Amino acid sequence: MDVLYSLSKTLKDARDKIVEGTLYSNVSDLIQQFNQMIITMNGNEFQTGGIGNLPIRNWNFNFGLLGTTLLNLDANYVETARNTIDYFVDFVDNVCMDEMVRESQRNGIAPQSDSLRKLSAIKFKRINFDNSSEYIENWNLQNRRQRTGFTFHKPNIFPYSASFTLNRSQPAHDNLMGTMWLNAGSEIQVAGFDYSCAINAPANIQQFEHIVPLRRVLTTATITLLPDAERFSFPRVINSADGATTWFFNPVILRPNNVEVEFLLNGQIINTYQARFGTIVARNFDTIRLSFQLMRPPNMTPAVAVLFPNAQPFEHHATVGLTLRIESAVCESVLADASETLLANVTSVRQEYAIPVGPVFPPGMNWTDLITNYSPSREDNLQRVFTVASIRSMLIK
């Protein structure tokens, strides 16, 4: 894997810097590195593809070295270099695709394609070994079963979940009380509602709670907490739990009271925040517990009192909500996030070449399915294919 990264890094630098008019002295070190790559690869044969519709391709390396010059690189020099670069880039691209479409239930962190296994031979270590990539560094750690650490921006840690619970209901669905939520990606939005605006609740206060377990532990997380849930701020028609009917939700938004967010690890509270909004942080956690209250306004102008009458019919429904968004965090496991296109890269290649469903990943690389059942086998395979996708993205956009 590190050899593949070193190949890709060398080729990227060569493609960017070996251009007509450049002083040879400015790229002499790169050209020496490039020649070392050619020397190491010459005389070797590889085969890629042969799974799904990914075609079989044979690769033979027999290239001349780039020479030295006292002056600028001319058009002939650059054209010779470009022909070699293009062949190598095509080779790396096909090795990456061949690796990204394969999976294994056992030791899925190790190379699965014949071409990448061959590149793991000791003789290829002479290709300017480079371990500067976060993905390569963590792949080496995971391969030795040592602790890894990935930094993510808006990590997709929450499987998609959109539903509701009713703490008070009737067949007519005309005086409901409960919670509804939408968890997806890096964001939780939860709303508590009471059609009667807590008229019969103790002290005219309704208490709500929303608990979200994570599939992996997050550490050093920067989080945004807001006293609102905008996705539940407009009228909608909702299917009943049994699917027999529908009910109308017409929210009027109030500010939540006594808001508390707890971050827990193995059932123990690690961080707690009360009535604090904006940016907060959490050290390490595997569960988030949100609690908040809906309080009936003790004093109301006539216009507000019309919205919240003391008896039915309740045409407007008092609602309070919270939004929690994980902006950045560290995780030992690889995740899809907002700053990378690795999941899309892997998925698009598997779709383009009609790769059959294997023993590890769900059909279509469905992320909700994958993260909901994030087994050690899936974790190993996903880290490997994401590492390869990160290497491919250096050359192929």
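Placement of Cβ uses the backbone N, Cα and C atoms for every residue, glycine included.
Values in this document were obtained by computation on a predicted structure and should not be read as measured data.
Database features (Swiss-Prot):
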{"type": "BINDING", "residues": "HIS153", "note": "Zn(2+) binding site"}
{"type": "BINDING", "residues": "ASN266, ASP286", "note": "Ca(2+) binding site"}
{"type": "VARIANT", "residues": "THR10 to Ser", "note": "In strain: Isolate temperature-sensitive mutant G"}
{"type": "VARIANT", "residues": "ASP13 to His", "note": "In strain: Isolate temperature-sensitive mutant G"}
{"type": "VARIANT", "residues": "ALA121 to Gly", "note": "In strain: Isolate temperature-sensitive mutant G"}
Looking at the recorded positions listed here (THR10, ASP13, ALA121, HIS153), whose Cα lies nearest to that of ASP286 (Ca(2+) binding site)?
HIS153
Let me spell it out: for each of the recorded positions (THR10, ASN266), count the other Cβ atoms within 10 Å of that residue's Cβ, using every protein chain shown. Which one has the most?
THR10
Round to the nearest Å and give the CA-to-CA distance linking ALA121 (variant position) with THR10 (variant position).
19
Determine, from DSSP, whether HIS153 (Zn(2+) binding site) sits in helix, strand or coil.
strand
Based on Cα distances to ASN266 (Ca(2+) binding site), point out the closest of the recorded positions THR10, ASP13, HIS153.
HIS153
Intrachain C-beta neighbours of HIS153 (Zn(2+) binding site), sequence separation six or more, cut-off 8 angstroms:
GLU327, SER328, ASP337, ALA338, SER339
Residues satisfying Cβ distance under 8 Å from ASP13 (variant position), sequence separation of at least 6:
LEU30, GLN33
